[in-house]
Amino acid sequence: MDYPDPDTIRILITTDNHVGYNENDPITGDDSWKTFHEVMMLAKNNNVDMVVQSGDLFHVNKPSKKSLYQVLKTLRLCCMGDKPCELELLSDPSQVFHYDEFTNVNYEDPNFNISIPVFGISGNHDDASGDSLLCPMDILHATGLINHFGKVIESDKIKVVPLLFQKGSTKLALYGLAAVRDERLFRTFKDGGVTFEVPTMREGEWFNLMCVHQNHTGHTNTAFLPEQFLPDFLDMVIWGHEHECIPNLVHNPIKNFDVLQPGSSVATSLCEAEAQPKYVFILDIKYGEAPKMTPIPLETIRTFKMKSISLQDVPHLRPHDKDATSKYLIEQVEEMIRDANEETKQKLADDGEGDMVAELPKPLIRLRVDYSAPSNTQSPIDYQVENPRRFSNRFVGRVANGNNVVQFYKKRSPVTRSKKSGINGTSISDRDVEKLFSESGGELEVQTLVNDLLNKMQLSLLPEVGLNEAVKKFVDKDEKTALKEFISHEISNEVGILSTNEEFLRTDDAEEMKALIKQVKRANSVRPTPPKENDETNFAFNGNGLDSFRSSNREVRTGSPDITQSHVDNESRITHISQAESSKPTSKPKRVRTATKKKIPAFSDSTVISDAENELGDNNDAQDDVDIDENDIIMVSTDEEDASYGLLNGRKTKTKTRPAASTKTASRRGKGRASRTPKTDILGSLLAKKRK
């Protein structure tokens with residue numbers, strides 16, 4: 001591709017590269033970094049002005065030396081060179097880069113010769129952790145090879161500051177918002193805690209581009225970021241985290257901006273969304289013209305074929321005939337392998353490499369099989385199927401995933417949870433595990449077991465939501481001190497609360513102590529952010545022609561003369577701009593859009609987008625810290641719907657809590673039987689230290 005003209009900003013867009021995914025696998029271990037290298041070579045060969053990466057560059061927040069080496073090598077080969085970077089930075093980068101020393105863009109550093117700058121945000125996989133709250137993107141920023149922007153310092157008070165660029169007559173405002181837990185971000189937007197700083201707007205002078213990394217669709221009422229929460233001055237939103245590639249712009253008619261969902265560059269789960277063709281995108285922006293987007297297919301993607309069948313739909317199969325079922329499934333897999341190999345040959349022939357490859361790359365194959373009992377008979381017997389691992393091992397050496405070619409699952413039946421299960425209602429029986437296993441599509445995660453166990457237990461001290469998240473950090477992100485730190489923090493908080501309760505200090509009754517502890521636990525689980533009293537925002541032009549921001553009858557001026565703040569209104573979820581009539585600018589000019597129109601219906605009450613307290617309810621606030629499974633990180637994925645359904649059931653079960661009783665009620669209840677437990681003994685000893 002030729003060089004862009006002096007007034008065109010050319011951007012390569014990518015997201016969810018997941019370098020390091022499954023890197024110990026002898027067949028697919030190098031797929032992620034090879035594709036990332038291809039992406040960056042496309043940026044170099046197409047003479048782009050910058051690369052924008054919308055999260056999850058690495059698959060884990062502690063990447064291996066191999067993954068880190070491959071990324072550093074690729075960035076050095078593709079981003080450094082003699083070609084000058086023609087972008088002029090107009091804003092103060094120290095407001096965006098939250099570092100002590102490296103507060104400038106890397107291409108303006110005299111110690112580096114950067115030809116293609118990379119701007120990236122952190123995702124949910126490579127997020128910050130540890131005492132210093134550092135993530136892999138911080139390390140790359142310190143090396144000078146990446147510009148890490150969009151960091152979130154406080155999740156309940158977020159200020160989104162753009163980087164302002166100019167090339168010729170074209171001006172670009174680049175916004176970034178790193179990954180925040182979806183429920184928490186939903187609550188922050190709802191409470192008016194998100195502030196956008198916007199450049200001076202004149203007749204569409206600025207092209208406003210934003211990168212986010214959140215759920216795009218609702219797994220629960222609050223576990224996603226609605227497009228309606230984003231301000232309407234944006235022109236385009238790059239949506240990371242979702243792995244399905246949608247190779248066209250989708251227009252939001254309510255907010256009047258376009259949404260691009262690039263998808264992942266490597267298949268991290270064997271599901272339908274990952275089976276779609278994968279692209280990177282080149283965006284050309286020129287002042288006065290509609291943006292031009294060009295999708296470029298990725299060539300290093302391993303061929304992936306997926307098929308779903310139901311044994312009920314095969315008339316000649318009988319539930320008890322295991323051999324006939326296995327024979328039929330083998331035929332289906334053989335057909336999928338033939339189709340995948342033909343597609344790989346065609347791809348190599350188009351690239352001119354058909355005769356140079358000694359062996360075809362092995363494809364990824366996934367056959368999902370519903371083995372539920374036939375619905376047209378009274379027999380409750382399910383189809384007899386072979387062990388999935390043994391069945392899959394037939395194809396070792398011919399497919400890339402020789403251990404999980406087939407996935408057996410049953411249709412979900414209505415779930416009725418018993419209050420008592422096993423001993424004291426806190427244990428999970430083999431039948432419970434089997435039910436969870438079948439509901440999750442044959443692949444069970446530790447997170448699902450922990451969530452189900454906590455729903456059946458009646459913890460009197462630790463909040464289940466926080467404990468669930470601590471276990472996830474311990475298992476998924478190898479944070480060995482996550483559980484210890486969480487328990488120590490919660491005990492310290494609750495002991496501090498109880499030490500100020502005079503009635504608790506006076507009583508020695510164990511039952512009364514337990515009742516008071518439950519109240520403290522409920523209060524500790526729900527920490528709502530108080531809504532701001534006045535979020536109304538007004539804009540006016542001052543004497544210098546620059547915007548100023550007024551909120552709550554106070555005038556607040558920003559530090560940069562080119563940027564003005566914009567608050568997200570707590571009532572309507574949009575940015576209100578009311579300007580003086582004497583200098584009222586015209587609205588954003590209508591661009592000729594080539595985007596696919598998608599009619600977005602008005603959100604009903606069931607989606608809980610409105611900020612009315614009676615619609616959201618206390619239960620949603622109480623469960624704002626529920627962590628939703630990231631289906632895109634599963635080595636062999638289940639359906640997102642299956643995973644979210646199990647968590648949603650847990651959520652509904654958990655929200656049925658009794659209202660907090662008063663201390664007087666607790667006192668009367670404590671006059672009955674009395675029994676001491678190790679938990680109350682521990683609290684008693686801690687409180688004794690407090691008394692001293």
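Every residue gets a Cβ built from N, Cα and C, even glycine.
So, quick note: what you're seeing has the original residues, none of the substitutions.
Per Swiss-Prot, active site, proton donor is recorded for H125. In this view, H125 (active site, proton donor) is surrounded by 28 other Cβ atoms within 10 Å of its Cβ, with every protein chain counted.
Every protein chain shown contributes to the tally, and the Cβ of H243 (Mn(2+) 1 binding site) ends up with 29 other Cβ atoms within 10 Å. Marked as Mn(2+) 1 binding site by Swiss-Prot on the basis of similarity to another entry: D16, H18, D56, H243.
Classification of H241 (Mn(2+) 2 binding site) by DSSP places it in coil, neither helical nor stranded. What Swiss-Prot records for D56, N124, H213, H241 is Mn(2+) 2 binding site, and it gives similarity to another entry as the kind of evidence.
Around the Cβ of H59 (mutagenesis position), 24 further Cβ atoms fall within 10 Å across all displayed protein chains. In the three-state DSSP reading, H59 (mutagenesis position) counts as coil. Annotation of the published mutagenesis H59 to S in Swiss-Prot: Reduced but not abolished 3'-5' exonuclease activity; the original residue is retained in the structure shown.
One mutagenesis experiment named in Swiss-Prot is R76 to K, and its note says Does not affect ability to mediate DNA repair. In three-state terms derived from DSSP, R76 (mutagenesis position) belongs to a helical segment.
In this structure, D109 (mutagenesis position) belongs to neither helix nor strand by DSSP; it is coil. According to Swiss-Prot, the mutagenesis experiment D109 to G carries the following note: Does not affect ability to mediate DNA repair.
Under the heading of mutagenesis, Swiss-Prot lists N113 to S and annotates it as follows: Abolished ability to mediate DNA repair. The 10 Å shell around the Cβ of N113 (mutagenesis position) contains 14 further Cβ atoms across the protein chains shown.
Recorded in Swiss-Prot as a mutagenesis result, W239 to R carries the remark: Meiotic defects due to inability to DNA double-strand break repair. Decreased interaction with RAD50. Within 10 Å of the C-beta atom of W239 (mutagenesis position) sit 24 other C-beta atoms, taking all shown protein chains into account.
One entry in Swiss-Prot concerns the natural variant P380 to S. Its note says: In strain: SK1. Taken residue by residue with DSSP, P380 (variant position) is part of neither helix nor strand, so it is coil.
What Swiss-Prot says about the natural variant P659 to S is this: In strain: SK1.
In this view, D16 (Mn(2+) 1 binding site) is surrounded by 26 other Cβ atoms within 10 Å of its Cβ, with every protein chain counted. There are 31 other Cβ atoms within 10 Å of the Cβ belonging to D56 (Mn(2+) 1 binding site). According to its DSSP assignment, D16 (Mn(2+) 1 binding site) is coil. Put simply, W239 is the one of the recorded positions H18, N113, W239 whose Cα lies nearest to the Cα of H213 (Mn(2+) 2 binding site). Within 10 Å of the C-beta atom of H241 (Mn(2+) 2 binding site) sit 25 other C-beta atoms, taking all shown protein chains into account. Here P380 (variant position) is positioned 42 angstrom away from H125 (active site, proton donor), judged by their C-alpha atoms. In space, R76 is the closest of the recorded positions H18, D56, R76, H241, H243 to D109 (mutagenesis position), judged by Cα positions.
If you count neighbouring Cβ atoms within 10 Å for each of the recorded positions H18, R76, D109, the highest count belongs to H18. Secondary structure from DSSP puts N124 (Mn(2+) 2 binding site) in coil.
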